[in-house]
Amino acid sequence: MAVTDTESPHLGEITCGTLLEKLQEIWDEVGESDDERDKLLLQIEQECLDVYKRKVEQAAKSRAELLQTLSDANAELSSLTMSLGDKSLVGIPDKSSGTIKEQLAAIAPALEQLWQQKEERVREFSDVQSQIQKICGDIAGGLSNEVPIVDESDLSLKKLDDFQSQLQELQKEKSDRLRKVLEFVSTVHDLCAVLGLDFLSTVTEVHPSLDEDTSVQSKSISNETLSRLAKTVLTLKDDKKQRLQKLQELATQLIDLWNLMDTPDEERELFDHVTCNISSSVDEVTVPGALARDLIEQAEVEVDRLDQLKASRMKEIAFKKQSELEEIYARAHVEVNPESARERIMSLIDSGNVEPTELLADMDSQISKAKEEAFSRKDILDRVEKWMSACEEESWLEDYNRDQNRYSASRGAHLNLKRAEKARILVSKIPAMVDTLVAKTRAWEEEHSMSFAYDGVPLLAMLDEYGMLRQEREEEKRRLREQKKVQEQPHVEQESAFSTRPSPARPVSAKKTVGPRANNGGANGTHNRRLSLNANQNGSRSTAKEAGRRETLNRPAAPTNYVAISKEEAASSPVSGAADHQVPASP
C-alpha cells in the first residue's frame, strides 16, 4: 500500500522539493546508502544542467534566426523602397529601436504594404506595356503574342508616367487612324451602293477585319490597310465618273427618242432613274444603284429598242390610247366596239391620209370626253354596286331562312346569325336604294338626253324588271305561307283532339319550308328561275339590245336572287317605274 501511495501523488503539489523529499522517503524505505544517494543526486543535477544547456542553445539559435529575418526584412525593405521610389518611404518605422521581435513587428506591416504596392505597380506597368505593344502591333500590321517583361528594379511613378504618356500618344494615333479607316470604309460603302457593287466583298479584299460583323476597335489600322483603302476609293470614284458620263449620254438619247415619238409620261417614268441624273455632277449622285451596271445596260437596251421601233411606234401609241379609252369605258360600264375602232386606226395609219399627230390629238380628245362621261356616271355606278351587293345579301338571307338548322349550336352558327341580322338591315334599305337610283338615273338621262346603259342594258329597264320580279317573288312567298297553314291545320286539330304530346309522325321542326321553295318549283308548276345581270342573260331579256349582241364582254355577276323570265314574258309584262313595284324586304 505504501508503494501505491508514493506512485500517485497529487499533480498539483509536485515541485522539485516535494520530489526530492519523496525520493528521500523511498531511499529510506529501500535502504539506499549515502554513496548511492550522492551518486544519484549528482546524476540528477547533471541531467538538469544538460536541459538548461539545450534550452540556452535553442534560444541562441532562435535569436540568430530572428536577427537574420530582421536583416532580410531590412534588406527587402530597402530594395522595395528603391524600386518604388522616394514617395513610398513614408510610414517606414525606425529599425534600430526596441527588441528584435518589436523591430520585426514594426517592419512587417510596412513590408506587407510595400509588397502590395509593388504587385499593384507591376500590374499597372504590365497593363500599360501590353497596350503599348498591342497598338504598336496594330500600326505595324503584325500581331504579337509575347507577354511584355516588366523591369521590377524600377517601378517608380515617374517611369509609369512615361509609359502612360507614350500610351496616350499611341491611343491618339490609333484613334486618328481608326477615324480615317471608318471614313474610307463609309466612302467605299456609299460608292459601292451607287455603283451597285458588293460592299462586303470589296472591303474584305482590302482587309478581312473591315466587314460589318467586326467591332470597330478590332478593325485594321495598319499602314498597308490605309494605303489599300485610299487606292480602292480612288478606283471607285473613277469608275463612278465614267459610269455617270455613260448614263448621261444614254439619258440624252432617250429623251430625244421620246420627244421624237411622243412617248407618254407613264413610259418615260419607267426610266426616271436614268434621266434624273442627266445634269448631275459626280458628287450629287448618291442614290443607291443609280449607276449600277445593269441599269446602264438596261438603258442601252432601251435606246436600241427605241431606235428599231421608230417606224412602227405610231401604231403602238395609237393602240395604247385606244386601250386607255376602252379601259375608261369598261370601268364606266359603257359598251363599245373595240374591234372596229382598232380596224379604223390601222386603216388610217396604213393609208397615210392622216397625219399621226392629228390622229393622236383626236384620240386624246376622245379620251378626255370619255373621262368626263365616266365622272358623270360615277355616282350612279357606285349606287348600282351597292344595290347589287344588297341583292346578293338578300339572296343569301333567303337561303339562310330556308335552313332548318340555322339556330343549331353548330360551329360558326353565331357568325351566320350576326350576318343575317346585318343582311336584314341591308335588305330593308333596298327599296330606298332603288328609289334613289331611279331618280338619279332619270335626272342623268334628262341632263344628257340619252339612255343610261349599264354594260349595254338600260338601267331603268333593269330596275323596273327587278321591282316586278321582287313583287312576284313576294306574292309567291305569301301563297306558300298560306298553303303551309292549310297543310298544317289537320295535324293541329288531331293533336288537340287526341293528345297534347307530339306524335312521332309530326314534323320535327315547325320552321321547315313546305312548298315549291323546297323543291325549286312553284305551287302550280311554275318554274322558279334566277335572273343574272351578265352579258349572256341580259341579251335574252333586254328590249334595248339586238338578239345577237356580243357575249364576251366581262361584267360583274348579277344578284343571285333574281327570278329569270323569258323574252316573251318580259315583252308582254307592263314596264313601269321601279317605285311602282317595290315591296317590303323579306325578313
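Yeah, the Cβs are placed from backbone N, Cα and C, and that goes for glycine too.
Quoted from Swiss-Prot for the published mutagenesis A409 to D: Impaired microtubule binding. In sequence order, the list of same-chain residues 6 or more apart from A409 (mutagenesis position) whose Cβ falls under 8 Å from its Cβ is empty.
Quoted from Swiss-Prot, the note on the mutagenesis of A420 to V is: Impaired microtubule binding. Around the Cβ of A420 (mutagenesis position), the number of neighbouring Cβ atoms within 10 Å comes to 18. In the three-state DSSP reading, A420 (mutagenesis position) counts as helix.
Here Swiss-Prot describes S532 to A as a published mutagenesis experiment; the accompanying note says: Impaired microtubule bindingImpaired microtubule binding and abnormal subcellular localization (e.g. reduced localization in spindle midzone during anaphase) leading to disturbed mitosis; when associated with A-503; A-526; A-540; A-543; A-552; A-573; A-576 and A-586.
Under its mutagenesis annotations, Swiss-Prot gives S540 to A the following note: Impaired microtubule binding and abnormal subcellular localization (e.g. reduced localization in spindle midzone during anaphase) leading to disturbed mitosis; when associated with A-503; A-526; A-532; A-543; A-552; A-573; A-576 and A-586.
T543 to A appears in Swiss-Prot as a mutagenesis experiment; the accompanying note says: Impaired microtubule binding and abnormal subcellular localization (e.g. reduced localization in spindle midzone during anaphase) leading to disturbed mitosis; when associated with A-503; A-526; A-532; A-540; A-552; A-573; A-576 and A-586.
Among the mutagenesis results in Swiss-Prot, T552 to A has the note: Impaired microtubule binding and abnormal subcellular localization (e.g. reduced localization in spindle midzone during anaphase); when associated with A-503, A- leading to disturbed mitosis, A-532; A-540; A-543; A-573; A-576 and A-586. The residue drawn here is the original one.
As a published mutagenesis entry, S573 to A appears in Swiss-Prot alongside the note: Impaired microtubule binding and abnormal subcellular localization (e.g. reduced localization in spindle midzone during anaphase) leading to disturbed mitosis; when associated with A-503; A-526; A-532; A-540; A-543; A-552; A-576 and A-586.
For the published mutagenesis S576 to A, Swiss-Prot gives the following note: Impaired microtubule binding and abnormal subcellular localization (e.g. reduced localization in spindle midzone during anaphase) leading to disturbed mitosis; when associated with A-503; A-526; A-532; A-540; A-543; A-552; A-573 and A-586.
Here Swiss-Prot notes a mutagenesis experiment, S586 to A, with the remark: Impaired microtubule binding and abnormal subcellular localization (e.g. reduced localization in spindle midzone during anaphase) leading to disturbed mitosis; when associated with A-503; A-526; A-532; A-540; A-543; A-552; A-573 and A-576.
Secondary structure at A409 (mutagenesis position), as computed by DSSP, is coil.
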